[in-house]
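Undergrad: Okay, these came from Swiss-Prot:
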MUTAGEN   Cys127 to Tyr  In ju1840; represses the convulsive behavior due to cholinergic hyperexcitation caused by an acr-2 mutant
MUTAGEN   Cys130 to Tyr  In ju807; represses the convulsive behavior due to cholinergic hyperexcitation caused by an acr-2 mutant. No effect on binding to target 5-UTRs
DOMAIN    182-260  domain 'RRM'
Amino acid sequence: MTGINAMAPAPEVVSWAEAVEQDNAPHIQEGADGTRTETAFTEVDGVRWKVVTQFKVINKRVPKVVADRKKWVKFGSCKGEPAGPQVATTYVAEEVDMQFTRNRAGEQILDVQEDKQTAKTTSREHCRHCKGNDHWSTHCPYKVMYQLDEEADADKDTEKDRMAMGMRPDGRQIDRNRSDENTCRVTNLPQEMNEDELRDLFGKIGRVIRIFIARDKVTGLPKGFAFVTFESRDDAARAIAELNDIRMYHMVLKVEWTRPSN
């Protein structure tokens, strides 16, 4: 038995205007996978164009805030347009997930270099030996060499100062041997500390006869050590006991007996 599929008769075209309008009307075809193909004709500057658009409607669950955002009223170039993206103002493309890889080893090297550069420009660290700004004097790799030179220069400067200042402030002669016995050697002295501050500090212990701060001959900056002479040896001993290992600025003072000149 043979079956014949009867096709619906084509609508009757009354006039040519209706034929043109029917020909220009969009035609929508829906595929098996839910994809819709819309074919339309448009005329621009006397040229007829065929526009084919494919789209697929997908229903998915979204957060409530996303759904509410789709209800916002459009503005600007999209003012008055219906919901959804518009071809004239919105370009819809595939979502691409980007993953940024990080070279941790290279970042660590860069961080160390930046830290060193920052330390050179902003650090308060300062070495009184090599004049570097990346470490303290106690961690200077040339500390031993500089200390030997400083002690040699200090002995020379102290001897000259003793010869030039052989008188007490009141004009009386100072016994050199007695002066050596009553003198304290102060090391690890901050560069910010001057003679007045040193006199105020040691003057609380007893009467100070003389204070000498060793300075660089070229720059005039303190070398980091000084000599304080008391009138009494007992005061010098108390100064060593009370002022040794106290903190001044960023340094810790070392107060001890001076070495005999002979």
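Positions of Cβ are set from backbone N, Cα and C atoms, glycine also.
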Undergrad: Mean pLDDT for the domain 'RRM' (182-260), as a whole number?
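TA: Averaged over the domain 'RRM' (182-260), per-residue pLDDT gives 88.
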Undergrad: Based on DSSP, tally up the residues of the domain 'RRM' (182-260) by helix, strand and coil.
TA: 20 helix, 30 strand, 29 coil
Undergrad: Taking DSSP as the reference, which of helix, strand or coil describes Cys127 (mutagenesis position)?
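TA: Looking at the DSSP assignment, Cys127 (mutagenesis position) belongs to neither helix nor strand, so coil.
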Undergrad: Starting from the Cβ of Cys127 (mutagenesis position), draw a 10 Å sphere and report how many other Cβ atoms land inside it.
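TA: Excluding its own Cβ, Cys127 (mutagenesis position) sees 20 Cβ atoms within 10 Å.
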